[in-house]
Amino acid sequence: MSKIRVLSVDDSALMRQIMTEIINSHSDMEMVATAPDPLVARDLIKKFNPDVLTLDVEMPRMDGLDFLEKLMRLRPMPVVMVSSLTGKGSEVTLRALELGAIDFVTKPQLGIREGMLAYNEMIAEKVRTAAKASLAAHKPLSAPTTLKAGPLLSSEKLIAIGASTGGTEAIRHVLQPLPLSSPALLITQHMPPGFTRSFADRLNKLCQIGVKEAEDGERVLPGHAYIAPGDRHMELSRSGANYQIKIHDGPAVNRHRPSVDVLFHSVAKQAGRNAVGVILTGMGNDGAAGMLAMRQAGAWTLAQNEASCVVFGMPREAINMGGVCEVVDLSQVSQQMLAKISAGQAIRI
């Protein structure tokens, strides 16, 4: 099997050296070249024709985002962004994902060498995922048209969504058309701390419904979406007649915290047939067992189809496990989940 050919673009010589060490330590990949800036990278891409590009977000001579935008227009290829953990870094990274980057890794704030080498397996996994990702599914999506407001539903109704690689854009596409009369949505997207708040704030500006990073103990309200905070699990719990959110630091599940399975299992238990479960693009099997539990508890469950997924991992696992009622294209997810949640009952509250 041929090796995954990687090109790293970073203005830091140390980072280029570390990335080279990491990539070359894996037998299935090789660093074919490195570049200190996008202008040099342009020539190296033509020369070496890499399978995956790792790209520093903030660089001199040409901004990483400007370069990414041009690259995706002229020569689309899988890109993994390398980002700082700052507020600005998370904003820029989210924009990069919108422009077509497959995924990102964060630079440790202290001890770059030790920190990056500790990320060795994660970086390799993200490069492997990027090499297999569907670029056709990751073309920048146009804003979906707003769905008509349906009847107000019982506050017992809610939607649970899980996603990973490619999920930030898929979630935007699902939430943007939702009317204010939508039920509450609980969302687990695999993301590090610091990024989930920026992600929620970004969606809040784009959507009619309110979108926020979830807080422990807060009441779950219709017309709002709650994003699990990075590195913490989110569960649905009850307080009397009301739903509320439970945030905790339990151990990683399926190597993830937050974990989609943790959310889905809690929704199966607390909401049962009053819920709809949705599993979107992502690598691995997180969410498959939880989605089966939701289906067995009477919930309607949807999986994104392969053609519209950046990575058809999590949906495939959920389908194979028997947890999925219906497989739909990303463009139909919003409409279908609202139709299914409304089919049960329409109670004015």
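Backbone N, Cα and C atoms are what each Cβ position is placed from, and that goes for glycine too.
Residues annotated as active site in Swiss-Prot: His190 (among others). DSSP assigns His190 (active site) to coil in the three-state reduction, outside any helix or strand. Within 10 Å of the Cβ of His190 (active site) there are 25 other Cβ atoms, across all protein chains.
According to Swiss-Prot, the active site annotation covers Asp286 (among others). Its Cβ taken as reference, Asp286 (active site) is surrounded by 30 other Cβ atoms within 10 Å in the chains shown.
Look at Swiss-Prot and you will find 5-122 tagged as domain 'Response regulatory'. Helix, strand and coil counts under DSSP for the domain 'Response regulatory' (5-122) come to 57 helix, 26 strand, 35 coil.
The annotation domain 'CheB-type methylesterase' is assigned in Swiss-Prot to 152-344 on the grounds of sequence analysis.
Per Swiss-Prot, mutagenesis Asp10 to Asn is noted as: Eliminates activation in response to negative stimuli, but does not affect response to positive stimuli.
Under the heading of mutagenesis, Swiss-Prot lists Asp11 to Glu or Asn and annotates it as follows: Eliminates activation in response to negative stimuli, but does not affect response to positive stimuli.
Under the heading of mutagenesis, Swiss-Prot lists Asp56 to Glu or Asn and annotates it as follows: Eliminates activation in response to negative stimuli, but does not affect response to positive stimuli. Cβ neighbours within 10 Å of Asp56 (mutagenesis position), excluding its own Cβ and spanning all shown chains: 24.
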Where does Asp286 (active site) sit in the DSSP three-state scheme?
coil
Count the Cβ atoms, other than its own, that fall within 10 Å of the Cβ of Asp11 (mutagenesis position), considering every protein chain shown.
16
Can you tell me how many other Cβ atoms are located within 10 Å of the Cβ belonging to Asp10 (mutagenesis position)?
25
Report, in whole Å, the straight Cα-to-Cα distance of Asp56 (mutagenesis position) from Asp11 (mutagenesis position).
8
Distance from Asp56 (mutagenesis position) back to His190 (active site), taken between C-alpha atoms, in Å:
21
